[in-house]
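Take a look at the structure below.
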Amino acid sequence: MPSVSKAAAAALSGSPPQTEKPTHYRYLKEFRTEQCPLFSQHKCAQHRPFTCFHWHFLNQRRRRPLRRRDGTFNYSPDVYCSKYNEATGVCPDGDECPYLHRTTGDTERKYHLRYYKTGTCIHETDARGHCVKNGLHCAFAHGPLDLRPPVCDVRELQAQEALQNGQLGGGEGVPDLQPGVLASQAMIEKILSEDPRWQDANFVLGSYKTEQCPKPPRLCRQGYACPHYHNSRDRRRNPRRFQYRSTPCPSVKHGDEWGEPSRCDGGDGCQYCHSRTEQQFHPESTKCNDMRQTGYCPRGPFCAFAHVEKSLGMVNEWGCHDLHLTSPSSTGSGQPGNAKRRDSPAEGGPRGSEQDSKQNHLAVFAAVHPPAPSVSSSVASSLASSAGSGSSSPTALPAPPARALPLGPASSTVEAVLGSALDLHLSNVNIASLEKDLEEQDGHDLGAAGPRSLAGSAPVAIPGSLPRAPSLHSPSSASTSPLGSLSQPLPGPVGSSAMTPPQQPPPLRSEPGTLGSAASSYSPLGLNGVPGSIWDFVSGSFSPSPSPILSAGPPSSSSASPNGAELARVRRQLDEAKRKIRQWEESWQQVKQVCDAWQREAQEAKERARVADSDRQLALQKKEEVEAQVIFQLRAKQCVACRERAHGAVLRPCQHHILCEPCAATAPECPYCKGQPLQW
């Protein structure tokens, strides 16, 4: 890395600092470093929301970053101070503290010489050129002209050069780290050597920030890179034991500030996030944002996000990994490997050798975490795989985990499936493709192939598996229908359906043991604990094609009657489900219209209030001017001596008109000319 060596040499030689643009220099030097003069007078209009250029409270105050002559910073841009009080904004060491203070908005780190405007913002700009997310004071660059090179610490450059030479355990294959991002590398290497469990990605996903740091706060200098939590606001509940969504808890987070998790009455059993750490490192998150933007993560191997594409599959399998491990019959059929490949089709064949190792790692999760598969995460995985979208999108919203619902009777199975899908997000369900599937199914049922399709539709009984419902299948492709992703080929040695006599399927039961074993034997994409392959028909050739059952055998009169009634019943259920979907969509549209109307009314009310306030200020100003004029006129017409009667007498020889007649008769001389010589 020649650039690092040159930069280190330049830093050691004391080369002049780089020239900054005027706007960048102003923010680096003055942003939140001085107290707002208007706030002390209660006149600052940028307090709520807080968008002022200056600080209002001490915990918003930012120290000015400086690079000394020896090439070091006055405070570290990476290692946080453990003695800084985030509530009061006071540090015992004062401004001389060599560590980073976690101010409001993390301004000391974002607006440091090393990080300010060194990365591109992922959000767009509005009509005024301001960031739509961070506003006017966005610390990231919007466009190539807004980028600035980072200012590097000389010790960091030396450590980076040592890492390149292999002195810190990097050796060959070390990525080209950008300047100013190598923080606590020696500590990370030391912890990895002391505790090799942190090298396991699954252990990091489940244990990051879940245990308190064993070191005293003053001895732990990792800060941002420490895999343990130091206070309750930094704590992350173990996702193996607690299931919670990525949505912040309304009792803990008010506005943009996170409060104490003890404010929530639900405690650790709450289904919402209690800290910024729980929200940022949620198991359903995707790729690490630092890796995506800069190609380097300061947390290193302790990061709970995915650093490479191939590890994203484990994140997607978080909510359904126990389905692969709870059934002993899944080891012989080879189905778990196929199911994993269906979960992440974009990873290709090279992942085949890694599935066994990941299976062993996930076995630890299954021993601690009982089989309670997440409904909505399974639906999200199936919908994502059916739409052909990869899992590397950093903006994909993680599906909130829900409780596993018990399997109901056969008459409500379709409603439960569609209800769970609607709980996830209504826009994920392709209504048009569902209607097309129903129309094509009606055409197949009423056409000439209808009686023939019932010849080989008798279900095949598989020992130790859940009985199959012989009646729900979409003739369209699995990638176009929202229910098509639930269809999976049935594994195991099964004979031809033509050799099996017709029989009426037994009713479905919701036994936990049977449900868990059956779900683990088929596919991790089942809804409410039901495997996706339970909706398949068994064709004569046992093909994984999602087309409806069309057997070439002769029509059977014995199986036509019961299956025809069953098909009619399921068709009625689908019509009812489609009607409910339309009702949901209409209700959602109505709510959206009402919300839009409320937003418009709120904006109009704010505009009217602003106009009324400006009119009020203008009216008060005019009133004061009129009152001043009236007072002046009244005083101009009164006698200056008695202040009661109007002046009417003209004094001589000065010709002043300031006294009334009685006062002019008694006054020996003009009050205005008193003490002044008369000009003749």
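Any Cβ shown, glycine's included, is placed from N, Cα and C.
Long-range C-beta contacts of CYS639 (mutagenesis position), restricted to its own chain and to partners at least six residues apart, with a cutoff below 8 Å, comprise ARG645, ALA646, HIS647, ILE658, LEU659, CYS660, CYS663. Looking at Swiss-Prot, the entry for mutagenesis of CYS639 to Ala says: No effects on the interaction with RAC1 or SMARCD2; when associated with A-670.
All protein chains shown were included, and the count of other CB atoms within 10 Å of the CB of CYS670 (mutagenesis position) stands at 19. Look at CYS670 (mutagenesis position): DSSP puts it in coil. Recorded in Swiss-Prot as a mutagenesis result, CYS670 to Ala carries the remark: No effects on the interaction with RAC1 or SMARCD2; when associated with A-639.
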